[in-house]
Amino acid sequence: MRFLLVAVVAMMALVSSSTAAVAETSNDINTMNNNQEFARSLRNTEERSIAAILAEAGEEDRAAWRINYRAWYKAKLTPTQVKTVLGVSQAEMNNVAKQLQRLYLGYYSFYTAMEKKKEEKKRLATP
């Protein structure tokens, strides 16, 4: 009985190691396809918008930025010097400003529409 158990365990070890060796072999075509799929996934990722970044920014992040502001102010850096240190171009700043303006205008139109609905409900509710 013990001999049979040892034989079964040895056979299982032999079979499992042979399938592991087979699983590791791959040809160049599979590797190329995997690389193409990986490259495609990188191209399909969208850049995060300013709204998404602001939504994820917590109080800790904002506190860290305050610390940077204070350090820059104590170092007597002007805003143009900070822009140079950060490596931000004017075109990038304009793009960010446009995205923030779109975000604000979108919320403003949503807010005014909701307020108009509220006023309309209030007007219809009163006889």
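Just so it is clear, glycine is given a Cβ too, placed from its N, Cα and C backbone atoms.
Quoted from Swiss-Prot, the note on the mutagenesis of Leu86 to Asp is: Disrupts homooligomerization, prevents association with UBK, impairs nucleolar localization and accumulates in the nucleoplasm with cytoplasmic background; when associated with D-100 or D-103. Mapped onto three states, the DSSP output places Leu86 (mutagenesis position) in helix.
Secondary structure at Leu100 (mutagenesis position), as computed by DSSP, is helix. In Swiss-Prot, the entry for mutagenesis Leu100 to Asp states: Disrupts homooligomerization, prevents association with UBK, impairs nucleolar localization and accumulates in the nucleoplasm with cytoplasmic background; when associated with D-86. The structure shown retains the original residue.
Quoted from Swiss-Prot, the note on mutagenesis experiment Leu103 to Asp is: Disrupts homooligomerization, prevents association with UBK, impairs nucleolar localization and accumulates in the nucleoplasm with cytoplasmic background; when associated with D-86.
The two recorded residues, Leu100 (mutagenesis position) and Leu86 (mutagenesis position), show a Cα separation of 20 Å. Neighbour counts were taken at the CB atom with a 10 A radius for the mutagenesis positions Leu86, Leu100; the maximum falls on Leu100. Taking the Cα atom of each, Leu86 (mutagenesis position) and Leu103 (mutagenesis position) are about 24 angstrom apart.
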